[in-house]
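Engineer: Got a structure here, written out as structure tokens. Questions coming.
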Amino acid sequence: MPEAKLNNNVNDVTSYSSASSSTENAADLHNYNGFDEHTEARIQKLARTLTAQSMQNSTQSAPNKSDAQSIFSSGVEGVNPIFSDPEAPGYDPKLDPNSENFSSAAWVKNMAHLSAADPDFYKPYSLGCAWKNLSASGASADVAYQSTVVNIPYKILKSGLRKFQRSKETNTFQILKPMDGCLNPGELLVVLGRPGSGCTTLLKSISSNTHGFDLGADTKISYSGYSGDDIKKHFRGEVVYNAEADVHLPHLTVFETLVTVARLKTPQNRIKGVDRESYANHLAEVAMATYGLSHTRNTKVGNDIVRGVSGGERKRVSIAEVSICGSKFQCWDNATRGLDSATALEFIRALKTQADISNTSATVAIYQCSQDAYDLFNKVCVLDDGYQIYYGPADKAKKYFEDMGYVCPSRQTTADFLTSVTSPSERTLNKDMLKKGIHIPQTPKEMNDYWVKSPNYKELMKEVDQRLLNDDEASREAIKEAHIAKQSKRARPSSPYTVSYMMQVKYLLIRNMWRLRNNIGFTLFMILGNCSMALILGSMFFKIMKKGDTSTFYFRGSAMFFAILFNAFSSLLEIFSLYEARPITEKHRTYSLYHPSADAFASVLSEIPSKLIIAVCFNIIFYFLVDFRRNGGVFFFYLLINIVAVFSMSHLFRCVGSLTKTLSEAMVPASMLLLALSMYTGFAIPKKKILRWSKWIWYINPLAYLFESLLINEFHGIKFPCAEYVPRGPAYANISSTESVCTVVGAVPGQDYVLGDDFIRGTYQYYHKDKWRGFGIGMAYVVFFFFVYLFLCEYNEGAKQKGEILVFPRSIVKRMKKRGVLTEKNANDPENVGERSDLSSDRKMLQESSEEESDTYGEIGLSKSEAIFHWRNLCYEVQIKAETRRILNNVDGWVKPGTLTALMGASGAGKTTLLDCLAERVTMGVITGDILVNGIPRDKSFPRSIGYCQQQDLHLKTATVRESLRFSAYLRQPAEVSIEEKNRYVEEVIKILEMEKYADAVVGVAGEGLNVEQRKRLTIGVELTAKPKLLVFLDEPTSGLDSQTAWSICQLMKKLANHGQAILCTIHQPSAILMQEFDRLLFMQRGGKTVYFGDLGEGCKTMIDYFESHGAHKCPADANPAEWMLEVVGAAPGSHANQDYYEVWRNSEEYRAVQSELDWMERELPKKGSITAAEDKHEFSQSIIYQTKLVSIRLFQQYWRSPDYLWSKFILTIFNQLFIGFTFFKAGTSLQGLQNQMLAVFMFTVIFNPILQQYLPSFVQQRDLYEARERPSRTFSWISFIFAQIFVEVPWNILAGTIAYFIYYYPIGFYSNASAAGQLHERGALFWLFSCAFYVYVGSMGLLVISFNQVAESAANLASLLFTMSLSFCGVMTTPSAMPRFWIFMYRVSPLTYFIQALLAVGVANVDVKCADYELLEFTPPSGMTCGQYMEPYLQLAKTGYLTDENATDTCSFCQISTTNDYLANVNSFYSERWRNYGIFICYIAFNYIAGVFFYWLARVPKKNGKLSKK
């Protein structure tokens, strides 16, 4: 990577640098005829010198200004670096980012020269920061107990009450105690401290990013005279906080990501003659060249799912983003994580160059800081548990703590020493001072008191006061003028953004179009999917409309209902994409790139084309397949209305997504809206039949007006021939037209047709005059929801973060409160709940003698290794496309009991691959060589005879530490060992790992649970409780940890080795002190080749001697042996080996000694026999039944402790079914009542998708943990895993079904039907069985679709498709008799066919029908006949229907159906088939579960005859 001179320089300087490219240009601009050219040049030079001096005076408080001063006083003018032609005169390849000779340092200096040449145009300025009495507090968790299904309502109620109560005792805890500091322009500050000490909070505080916590009332922060509120409102982009996480839009390329930022930050006062586009492109190219990203220009950034650049490159993209922003005050939170030490050093050097040349300030929090990097900082701040224990010059910090009473060991970096004083287990006290009785501060409070009384503190306060005094009106005005000069013409001067609102929309629109182009497959899939659904749904009604008579009325309404719903809810999944992009939008808002509403505006605009294409494709296919009216005007109005439906609902769902803070929060109201909007469209319940209490829903429902317009459009002005008359038959062949009537609403006696307008007026109360009203109201909703969406995006803040706390089960909290250990006030105090286990003063120091350790461990009785694990000529090859690549190349080695062996090498050397091969964890490729235990090949029990600690700390978040350890012990230790003995062993492991303080704490998630170190200890503990008989593998146990935690973990491994455990551990570039903890080293270079295997020796002398004796340069006394070794073999960035050390190793005496030792092992060790008893060679230590029992108990416990999952299920169930129940309240047995009851049964099933979508992430979470950790270690079988999922999910679904039954069955009035039929108990019980069966069916379908799918979203889409198909062909929306013959098989295989038929029959069968007055058919009987006499032949033929008055002679009122069984027969529902249908539905559930188990085995379970082969 180049010297990396930040693009912050780029924008610092370039933000206002945009001027003349040459002296000649300046001369032309300022030509004055009264002087000759020589005199003019002298005057210009004098003016620049005076201006430069003025600027220097304004920043005189900054100490290191040599580079900046030399630039301003040199008189050298910069040149325009933006070249179109390398052959142009004055071309300098050092300034061309596309040149191999590009120098970012030269580029930054050139831009500084340009700025100095015309300060009136570029408005140079600086920004410092001073803070006084800075303190911060966060909301405490009450709250420090775990939520469960039972206590969550109480917690929510209590939390709500507290918002309305004004109590003296606030529910907060202090994160930062009062502290002070000052950072002048041009200075670099490093913040050091262990995780949880408050480093991140300090950076957020001084960068005015305080969302989630509050600053103290006495806190004073000044940014060159501006307050934090001023910065947030007007100068947000000048103070930037770069978070540790790397979040980017994955489908954008690196160049597209950076050029978008550059466009949004291109200043108005840029280089003269350079347009915005050229300037932005140049900045992006400079950023890529500076950070070694040029080769990734057209590569997607990617993420964990989308393939893109590497993790390290993604981190550099994050750095480049901030660099382009050009802020004057930057805060970097662990920005070097994921970078190797050399790249991290170059990054710090870039910040230093930027500070020196451009007068910027930077604050950097680093966990592992090398000495070279530390020496670049001007100041250092050391934090411990929220206390400031030092702030001042970096070169004086070491002496300060040595004077306090601490000793810095040899070869320990200054940064490590400064943080080590905060760790009782690592720091070394000055024994001479102790002997003299001098008190050495040891607790954070004592160190803070010592600091406040020190002369260093007084010097700091002088500097702070001076800085605050210098922050006058002049400095504020300079910042303001510079900011305004950078802004585009139409940008508000008070706005913190560089470009105007519409320019932001423009650039974001371009970015979004790039996103769509780069992920065009998704758009094409959506188009294809919608076209497919149009073909399927449209073909359901194929040829039905050909008749064109009154028999098509219901189907026309049904098809229109399908159309409006499908168009409207096609945007429901947009909520997912909103939450995918939200973290990026929030990050860019803090960078002051654009308004969140501008991003929302652009996202709406960018999706218009795809939405239109999808809508047009779907509606054209659907319209003409259904055979709606063939009229151009009618068709285009239909299309217009459905497009309005698409956009109105899209904006509505976007509002829901922007109003909520998490995806799970958004899905609940979205699901509720889906139900309410669809039910009150006007088809399920006509407007006139809606109950009074809920009619308001129809009036505010945009879909109701749009559906009204669609029906009016379809039915207006058409005469539909009558398809069926009453009465009819041979006896009525010669009757007059007035003596019969058409059987549909709107029919007029004597007419052989029905006007469409009459039908919709009588059925729906729709009138043609309201046709365009729906369009107008729909458009009004589109506009209204659009602006609401923009407003919510602009002002809705994300979810607040919580301070890092431990969470305990409520029973533990009660116990602690009884003992007085915990109160609400100190519930979140780390020292009370053990957040920092090493802070207790009585903790046993780790520097005990080995003899004492041996005695202690002898009492503990940890498992000891008894066998030697060794391997020889180990090779591993994989097939990558057409190439066979060798990952491991003839690797030899062994691990003996009682030794700690390090496995080292550069990235790509094959360290983790070697561990996976040795541990039998690879699933593909070819392994050759010998892997032996005491000279004998591994058996089936080998995977559970070892411990394997993965780099990722994977644990069940709802379990406590003790429960996690016991679960491992119960399932992995031999079955013969009693539960009591296993429990005792777990307690012993807790003791040796020093986890007593948080043994009952919940694992939780980051910020609310165990911290990084505690999780790593738990990972090791889980493997130790299994009592590994052979050895323990650890993969990068120190990755991502601070140096003190890394040292603590290494000390723990040393303990275990001293007790007789064999340990093989990969480690990435350890410090000199960490290196000394290992006994042996296996060092590999790229290609999986061994370059050293042997003892390290005292101070790594044996290893150093080996390399020095084979041509390596001498290792300096103060060097880190690990870094020196990497440099020697050419594994460090920028280093080159002087020879092939693999060949050196293969020809060395040490190699021959290794081979000799392996020969002896293979010859002698087998004589000892196998260490595994014959009966203990099974794959698992416990039976399948016992495994399933324990896994089920754990899963049930997880559900109980996951109230968000269960309560979401119950709340959705309660709302949906209660809403349906009271919408169809007491539906009755009129024709419309029966129709309502059928639709109520139909709507009962729409909860399918919301319930299923909640289940899938829960399953994926369980599966990921099992497949990543528990399956490879043979903790339990996949059979136990999958059956536990079934056993635990079913009871909760039955409970949800029971809740649904009570709040759905009784309000609708099904019980009244059963009572009238004299079958109250039987039908009530049967309805309950069906209700429970449906919820179990949802769970079974969830298991089926996720069993072979990797991603929950893909499984949800598949399930939604299957459900839509099943629901569409169940016989409700179109009857089987009307369905095309091709689709009859779908009707028969749909599980919902049998469910709805049975549920409808159980709900409404065996009851008399009573028609409403408007449902009666009226006609005149022949003269001299009563209605009864006239209708008698028809009633004998039809066998259904009744007359209201058989003796009437003037007008006959006839109801077409007499019993509910007649109505049920029309939809193929028969009460006699209720149990048959129930049995069939249960068979579908069983099939889903069996298929789910099979597909899981087929797709997810490794097979013995799979892709892995051994030779």
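The backbone N, Cα and C atoms fix where each Cβ goes, and this holds for glycine too.
Take a look at what Swiss-Prot says about it:
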| type | residues | note |
| --- | --- | --- |
| BINDING | Gly905, Ala906, Ser907, Gly908, Ala909, Gly910, Lys911, Thr912 | ATP binding site |
| DOMAIN | 161-410 | domain 'ABC transporter 1' |
| DOMAIN | 869-1112 | domain 'ABC transporter 2' |
| MUTAGEN | Thr257 to Ile | Alters drug specificity |
| MUTAGEN | Gly302 to Asp | Confers generalized drug resistance |
| MUTAGEN | Ser648 to Phe | Alters drug specificity |
| MUTAGEN | Gly1040 to Asp | Alters drug specificity |
Engineer: Among all the protein chains here, how many other CB atoms are within 10 A of the CB of Gly905 (ATP binding site)?
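Structural biologist: Excluding its own Cβ, Gly905 (ATP binding site) sees 25 Cβ atoms within 10 Å.
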Engineer: Among all chains shown, work out which of the recorded positions Ser648, Thr912 has the most CB atoms within 10 A of its CB.
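Structural biologist: Buried the deepest by this measure is Ser648.
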Engineer: Say we define neighbours as other CB atoms within 10 Å of the CB. Which of the binding-site residues Ala906, Ala909 has the fewest?
Structural biologist: Ala906
Engineer: Reported as an integer number of Å, what is the Cα distance between Ala906 (ATP binding site) and Thr257 (mutagenesis position)?
Structural biologist: 30
Engineer: Measuring Cα to Cα, how many Å separate Thr257 (mutagenesis position) from Ala909 (ATP binding site)?
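Structural biologist: That separation, Cα to Cα, works out to 31 Å.
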Engineer: Quick check: in three-state DSSP terms, what is Gly905 (ATP binding site)?
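Structural biologist: For Gly905 (ATP binding site) - judged by DSSP and reduced to three states - the answer is strand.
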Engineer: Long-range neighbours only, meaning 6 or more apart in sequence with Cβ under 8 Å: which ones does Gly302 (mutagenesis position) have?
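Structural biologist: Sequence-distant Cβ neighbours: Pro250, Gly308, Val309, Arg314.
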Engineer: What is the total of other Cβ atoms whose distance to the Cβ of Lys911 (ATP binding site) is within 10 Å?
Structural biologist: 24
Engineer: Could you list the residues of the same chain, at least six apart in sequence, whose Cβ is under 8 A from the Cβ of Gly910 (ATP binding site)?
Structural biologist: Tyr876, Ile887, Leu888, Met1084, Gly1087, Gly1088
Engineer: Measuring Cα to Cα, how many angstrom lie between Ala909 (ATP binding site) and Ser648 (mutagenesis position)?
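Structural biologist: Cα to Cα, Ala909 (ATP binding site) and Ser648 (mutagenesis position) are separated by 55 Å.
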Engineer: Ser648 (mutagenesis position): which of the binding-site residues Gly905, Lys911, Thr912 is the nearest Cα neighbour?
Structural biologist: Thr912
